[in-house]
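Swiss-Prot has this to say about the protein:
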- V296, G297: K(+) 1 binding site (BINDING)
- M335 to A: Shows channel activity even in the absence of cytosolic Na(+) (MUTAGEN)
- E373 to Q: Does not elicit any current. Completely abolishes Na(+) sensitivity. Does not affect membrane localization (MUTAGEN)
- R379 to Q: Completely abolishes Cl(-) sensitivity (MUTAGEN)
- R409 to Q: Generates currents that resembles wild-type in terms of voltage dependence and kinetic behavior but has 2- to 3-fold higher amplitude compared to wild-type. The mutation shows to cause constitutive activation of the channel, mimicking the effects of phosphorylation of the C-terminal domain by PRKCA activation (MUTAGEN)
- R761, K764, N769, Y771, Y777: K(+) 3 binding site (BINDING)
- R761, K764, Y771, F779: Na(+) 2 binding site (BINDING)
- 781-921: domain 'RCK N-terminal 2' (DOMAIN)
- A915 to T: Generates currents that resembles wild-type in terms of voltage dependence and kinetic behavior but has 2- to 3-fold higher amplitude compared to wild-type. The mutation shows to cause constitutive activation of the channel, mimicking the effects of phosphorylation of the C-terminal domain by PRKCA activation (MUTAGEN)
- A947 to T: Increases channel activity upon positive potentials. The mutation corresponds to probable disease-associated variant in humans (MUTAGEN)
Amino acid sequence: MARAKLPRSPSEGKAGPGDTPAGSAAPEEPHGLSPLLPTRGGGSVGSDVGQRLHVEDFSLDSSLSQVQVEFYVNENTFKERLKLFFIKNQRSSLRIRLFNFSLKLLTCLLYIVRVLLDNPDQGIGCWGCTKYNYTFNGSSSEFHWAPILWVERKMALWVIQVIVATISFLETMLLIYLSYKGNIWEQIFHVSFVLEMINTLPFIITVFWPPLRNLFIPVFLNCWLAKHALENMINDFHRAILRTQSAMFNQVLILFCTLLCLVFTGTCGIQHLERAGGNLNLLTSFYFCIVTFSTVGFGDVTPKIWPSQLLVVILICVTLVVLPLQFEELVYLWMERQKSGGNYSRHRARTEKHVVLCVSSLKIDLLMDFLNEFYAHPRLQDYYVVILCPSEMDVQVRRVLQIPLWSQRVIYLQGSALKDQDLMRAKMDNGEACFILSSRNEVDRTAADHQTILRAWAVKDFAPNCPLYVQILKPENKFHVKFADHVVCEEECKYAMLALNCICPATSTLITLLVHTSRGQEGQESPEQWQRMYGRCSGNEVYHIRMGDSKFFREYEGKSFTYAAFHAHKKYGVCLIGLKREENKSILLNPGPRHILAASDTCFYINITKEENSAFIFKQEEKQKRRGLAGQALYEGPSRLPVHSIIASMGTVAMDLQNTDCRPSQGGSGGGGGKLTLPTENGSGSRRPSIAPVLELADSSALLPCDLLSDQSEDEVTPSDDEGLSVVEYVKGYPPNSPYIGSSPTLCHLLPVKAPFCCLRLDKGCKHNSYEDAKAYGFKNKLIIVSAETAGNGLYNFIVPLRAYYRSRRELNPIVLLLDNKPDHHFLEAICCFPMVYYMEGSVDNLDSLLQCGIIYADNLVVVDKESTMSAEEDYMADAKTIVNVQTMFRLFPSLSITTELTHPSNMRFMQFRAKDSYSLALSKLEKQERENGSNLAFMFRLPFAAGRVFSISMLDTLLYQSFVKDYMITITRLLLGLDTTPGSGYLCAMKVTEDDLWIRTYGRLFQKLCSSSAEIPIGIYRTECHVFSSEPHDLRAQSQISVNMEDCEDTREAKGPWGTRAASGGGSTHGRHGGSADPVEHPLLRRKSLQWARKLSRKSSKQAGKAPMTTDWITQQRLSLYRRSERQELSELVKNRMKHLGLPTTGYEDVANLTASDVMNRVNLGYLQDEMNDHHQNTLSYVLINPPPDTRLEPNDIVYLIRSDPLAHVTSSSQSRKSSCSNKLSSCNPETRDETQL
């Protein structure tokens, strides 16, 4: 119903407002208002308004007050109804076309029946006329047309053909009428209409002229009409089922029907024309057509008269024109389908399992990383990977996907995740998971994130039940995809990992090896022990199991977490790192000895393989004891053990579990309290040092005498190391200004009052202070310099882990941000609350900028990959500038530890490229061999990566892929990196082993020592070794080398203060555990070991000196050495001159020529080490051992990775009692060691 305003009639205009026209009915409602209008009432004013409205706008006749309007009346006509039924309606038109197709096939079948029933020998003539016989004379070229014009047609067959022709004719005329658009001639001269008239109109004429009933009518041409009807029917069918991707199917169908119609037309045409010639039957004509179309013909069957010969020529010409066009169209569609990838069928999606990978552009490195990591898990072998990418597949990807290993399991679809049609093609709603990756090589990374966000929204809208795994680049965009099941923010993880690299060396290597799937078989065929041990330990990964179902941990139910961790490692070689309560979703790393294990707990542990795939071989205790004694007498090294023995034979370590107290040595005033102090046994040195047992239940009196909450009070009573500097007050709290939404709150060391923005500038003084260089600040710890292009929000995550509350105040290193562009106020507002954080504008390729930011006073320099150089015209050239700049810095500052981020992991080989170094060439061959063996970690033996000096964020892509099987990996990684802080969860730190700590002997005894004294869980070792390499171009087996400890090469120079040439202890928690050295007389074992190392080194040196005669090669080496020394002196003078020019003091600069073994260790990244130490080409290498076997020998300068329990874990339960007990113990605690763990 609708209302319309009608003009007033003349009578209505004359009538008064209260009058009613004659003959009109009284209105049903007052004032004639529609019931749809709101009523107005309540007072005279409302009534007057209502009447005025009625008089002006609704003064209608009561009979016309409501008007019913009908819509789409144009479709109610007879023609429109017919058009709707025959053409517009999908289902009805499909039925009509199916009927028409069947009708055409029936006419062709009736023609074949007429040919089979026809017998020319019975006579030829019109219906009702006299018949005569005709015989063809093969010797004469003349023939009669009568056998061609007249055929024999039975009466019943004629009736059926007439009826079918009449129906077809009427249908054709009706469709012509319905589809008429103003041009009748275009429809009349259409090929389909002409064929219809040829095949139907003669039959209708024979009804009115009987003699023509035997007239030949080429009914077999209806096959082409049937083909046309079939095409229309398939189109209607696809439209009815809403199938849009049907072009390929249609083209194949058209090609097949065209071939069939050509053969059928040729067969029937030649058979009929040869009635006047050789009188061929249908089968012979069909054989002739097939032979003629497929070959040049055999000549056994040939047409006899010229009309049939002419027909053959015409058919061949048509075939040569039509078929190539059809094939061209088919090939084009096939190529397009190869590009787009076709469809993933619904049947496969329901019967098979598949995951979808959505990317902006697919590169070969990204593809292989995903496939290798995804299919590394045994239970994913039956999964299919459907790649949905808007760009065309490049040549390298196409070549890889043609390999049988991947072609059977990977399907590439070209399409957009924003289109529901493409998501339907990928069957996203049936997928097991959807991985959405950002394009990190884009110049505008924010735009790349925006595309990722839209893809995630589109997938969530289309398939809300499909698990989402999203990779995001910028941390400020993370909250847009918070709904995803798993999210990895690239910049968050990158900056946090680079920060931990400065205080826990090679954290990047540790995390990378943990998140890669490996069986620990890399390097096992290498002749070098470090490669075998490093490769085997790289197979350790994080696994989980319910404690009640575990053979590893079931026996420790009701015991403390620390007790279970130690004994599981001792017995099975597994490292228990954390757990999760059944009623709590939070994962806790090392919850401490107060945590009692329950059967419902989920345990997370590090091992070569998961427990379900492990076999247990239990041996008799006597054999274990004997083997343990033999292991003490002769150390064969962990590399002698097979891979499975790490699990099967972990109970072979002899541990002295006597219940003795561990007391710090009372030697020097610096005291030993911060290291693994050697306990004394009543003054007797005959007994082997013992370690206290790990208690089943925590003893509160024996645990951490002072937690880190007392750090504030410690600082108040601790005298300053430098009397000229005042003690700066820090507070613990949460940063007040987060630079982006979604950052995890972390308790940090903060300034009591925010620093003014002017004070954050390192190289410029202000009204608050006049410092203009790092020397003037007088920092006690070495600097950490970060070189970045812009101060993005991700850089905030570099600062937070280094200022976390669990870091000791005395271990905080000053942080200098060397930025190409000036930071905005929003970023400065976020960092102004942190202590000792400064910025400076400059570039890493400018020597003046490096000197002004205090690079000569820095221990660590982090070079972050620049966004503007992440994309290059030539692949893998994006890192060229970064690599060259880092090379230059290593030449200028050899003692500096530089961590470099690269865009492409394959470029890390240039970080230590030496063309004539045989050892580097051998490592390159080893990498190629591992890659051929299918290893996911082929790059692991590159020395810069093994040492943790180079990192690429693409290495962490596997973290997202591994989360499909291990949904806890992202959470554990963020806890290790300090990005998330869960109450009660521990944190990652490091401890350095010195010669005074070697009484521990083995890693298993160290595990017990740490668990019993400070409840810390070691998870690995960072080891640095000195090697002497031969310069001869032999392989690794022929290389002459020795392995000694760094302490044998170290200069015995004393510490010269914070800016001295060599400090006794470096900055950061890495070196925070060792203090002054104890008397070597107390350690005869250490003296003997040092003498053995010295003799081995001297013997090796004397052998090489004796084998080096005065030859031309030796003279060349000497000249080269002199040349390099002069080069180093030149570089040293260059740096000093620039410092003088800038007005910087040169007293802190260390001469490049005076290299020590520590310098060599720090320069393992780049390899300018040949001929720099001595004539024996000494070099160093560093590597990470994850969860080594308990009988692994400790070496000096080993750095042990620890998971330390949260010092705030139990504060809420007994805060008052802890506060009083800590205050009572402050006087008894050594003030220099309170922040470290008492061991």
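Cβ atoms here come from the backbone N, Cα and C positions, even for glycine.
Following the DSSP three-state reduction, the secondary structure of R761 (K(+) 3 binding site) is strand. Using DSSP to sort the residues of the domain 'RCK N-terminal 2' (781-921) gives these counts of helix, strand and coil: 57 helix, 28 strand, 56 coil. Sequence-distant neighbours of M335 (mutagenesis position) (same chain, six or more apart, CB under 8 Å from its CB) are absent. Between the CA atoms of E373 (mutagenesis position) and R409 (mutagenesis position) there is a gap of 14 Å. When the recorded positions R761, N769, Y777, F779, A947 are ranked by how far their Cα is from the Cα of R379 (mutagenesis position), A947 comes first. Here A947 (mutagenesis position) is compared against the binding-site residues K764, N769, Y771, F779, and the shortest C-alpha distance is to F779. For K764 (K(+) 3 binding site), the number of other Cβ atoms no farther than 10 Å from its own Cβ, over all displayed protein chains, is 14. Cβ proximity to the K(+) 3 site centre (mean Cβ of R761, K764, N769, Y771, Y777, cutoff 8 Å) flags the following additional same-chain residues: C759, L762, D763, G765, C766, S770, E772, A776, Y838. Of all the binding-site residues given, namely K764, N769, Y771, none has its Cα within 10 Å of the Cα of F779 (Na(+) 2 binding site). Around the Cβ of A947 (mutagenesis position), a 10 Å sphere holds 27 further Cβ atoms from the protein chains shown.
Between the alpha carbons (Cα) of R409 (mutagenesis position) and N769 (K(+) 3 binding site) lies a span of roughly 65 Å. Under DSSP, Y771 (K(+) 3 binding site) is assigned to coil, being neither helix nor strand in the three-state scheme. Sequence-distant contacts of N769 (K(+) 3 binding site), defined as residues of its own chain at least six apart whose C-beta falls under 8 angstroms from its C-beta, comprise C759. Under DSSP, R379 (mutagenesis position) is assigned to a helix (H, G or I) in the three-state scheme. As a whole-number mean, the pLDDT of the domain 'RCK N-terminal 2' (781-921) in this prediction is 87. Listed in sequence order, Y838, Y839, M840 are the same-chain residues at least 6 apart in sequence whose CB falls under 8 Å from the CB of R761 (K(+) 3 binding site). For the mutagenesis positions R379, R409, the ranking by surrounding Cβ atoms (within 10 Å, all protein chains) places R409 first.
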